[in-house]
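Copied over from Swiss-Prot:
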{"type": "BINDING", "residues": "Ser54, Asp55, Asp56, Asp304", "note": "Mg(2+) 1 binding site"}
{"type": "BINDING", "residues": "Lys85, Gly101, Ala102, Ser103, Ser124, Gly130, His163, His164, His165, Tyr263, Ser264, Gly265, Ser269, Ser270", "note": "substrate binding site"}
{"type": "BINDING", "residues": "Asp302, Asp304, Ser305", "note": "Mg(2+) 2 binding site"}
{"type": "MUTAGEN", "residues": "Ser54 to Ala", "note": "Complete loss of activity"}
{"type": "MUTAGEN", "residues": "Asp55 to Asn", "note": "Complete loss of activity"}
{"type": "MUTAGEN", "residues": "Asp56 to Asn", "note": "Complete loss of activity"}
Amino acid sequence: MEKYVAAMVLSAAGDALGYYNGKWEFLQDGEKIHRQLAQLGGLDALDVGRWRVSDDTVMHLATAEALVEAGKAPKLTQLYYLLAKHYQDCMEDMDGRAPGGASVHNAMQLKPGKPNGWRIPFNSHEGGCGAAMRAMCIGLRFPHHSQLDTLIQVSIESGRMTHHHPTGYLGALASALFTAYAVNSRPPLQWGKGLMELLPEAKKYIVQSGYFVEENLQHWSYFQTKWENYLKLRGILDGESAPTFPESFGVKERDQFYTSLSYSGWGGSSGHDAPMIAYDAVLAAGDSWKELAHRAFFHGGDSDSTAAIAGCWWGVMYGFKGVSPSNYEKLEYRNRLEETARALYSLGSKEDTVISL
């Protein structure tokens, strides 16, 4: 239970820290951010009392609360209706939270009350990280091996409610899958290989769902290729070897590396690289919250999204170990996050099945 609470709370704490009321999400210079961090007294001194959460946490809560509202053994039609409704409703809470364009525009296009009203058409420009940043809790709700198919379907469909492009919604799959792996204490060095093994299943689901199949398959390879290249670079494509990092991999080098992973020059702003940067930080940080933060929260890329994802996975693995209470005690929406986490724990600890479409 504590790990579930830490997952939801530290995801939001990471988001608030990486966002810094918009100052750090859009400051594309990691060295400047780290200098400002030092001037504020370093990570342990940061009190998030006045640091708002961004769109990432508002939408992650929307996903989580929809999952809780759907209850035990839900019908997928009902779950998708609830997800669409919560995504639409949460748009009223975006003032000062810098929501992504695709998330806002497409959430408002959803018609939750109509049959299939949660579906939007394919769009070749929807590879952003908006689907990935809000999907982690799907892995808290469906963590069991027997629920893998459900995790694939729900993460993809929740993702393509606003990001109907494989680079976008496969990011949601990665976020949810790695959370489930963390719940099951699977060592992080195996996670990447697990994702690669699951991509054919995801593709099969896209074909079976029969919705914009051709367009999705045409744009499929980018996500897969990017991840394969990254796993090869770290030497963990086999899921057995320890990851290798460059000897010199400080703030500046990490900024350059994150930019090199990106689609458009802003590291972590897409569906493939937001979870990738979060994963890179988890691999390097081990049980150190500070090391995780320095790598995933404070950099020149889309820092609140990589932080929200990394904070969730790390929280599942390590709880609140070594985290300064000031980083989360006065966190916005903390009660909601904790309440939702406890409800997800009671649903996720039982191996229920969903009623398919």
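Cβ coordinates come from backbone N, Cα and C, glycine included.
Residues as originally present; substitutions not included.
As the structure is a computational prediction, the values presented were derived from the model and not from experiment.
Everything Swiss-Prot records as a feature, shown here on the structure.
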residue	record	Cβ contacts under 8 Å, 6 or more apart
Ser54	mutagenesis position	Asp15, Ala16, Tyr19, Gly22, Glu25, Arg97, Ala98, Asp304, Ala308
Asp56	mutagenesis position	Asp15, Tyr19, Met133, Arg134, Asp304, Ser305, Ala308
Lys85	substrate binding site	Ala66, Pro112
Ser124	substrate binding site	His165, Glu215, His219
Ser264	substrate binding site	Ser270
Ser269	substrate binding site	Gly128, Cys129, Ser262, Tyr263, Gly301, Asp302, Ser305
Listed recorded positions (Asp55, Ala102, Asp304, Ser305), ranked by Cβ neighbours within 10 Å, top entry: Ser305
Asp55 (mutagenesis position) versus His163 (substrate binding site) - Cα distance in angstrom: 15
Spatial separation of Asp55 (mutagenesis position) from Ala102 (substrate binding site) - C-alpha basis, Å: 12
Other same-chain residues whose Cβ falls within 8 Å of the Cβ centroid of Asp302, Asp304, Ser305, the recorded Mg(2+) 2 site, in sequence order: Asp15, Gly18, Tyr19, Glu25, Ser54, Asp56, Cys129, Met133, Gly268, Ser269, Ala274, Gly301, Ser303, Thr306, Ala307, Ala308
Other CB atoms, at most 10 A from the CB of His163 (substrate binding site): 30
Cβ neighbours of Asp302 (Mg(2+) 2 binding site) where a neighbour is any other Cβ within 10 Å: 27
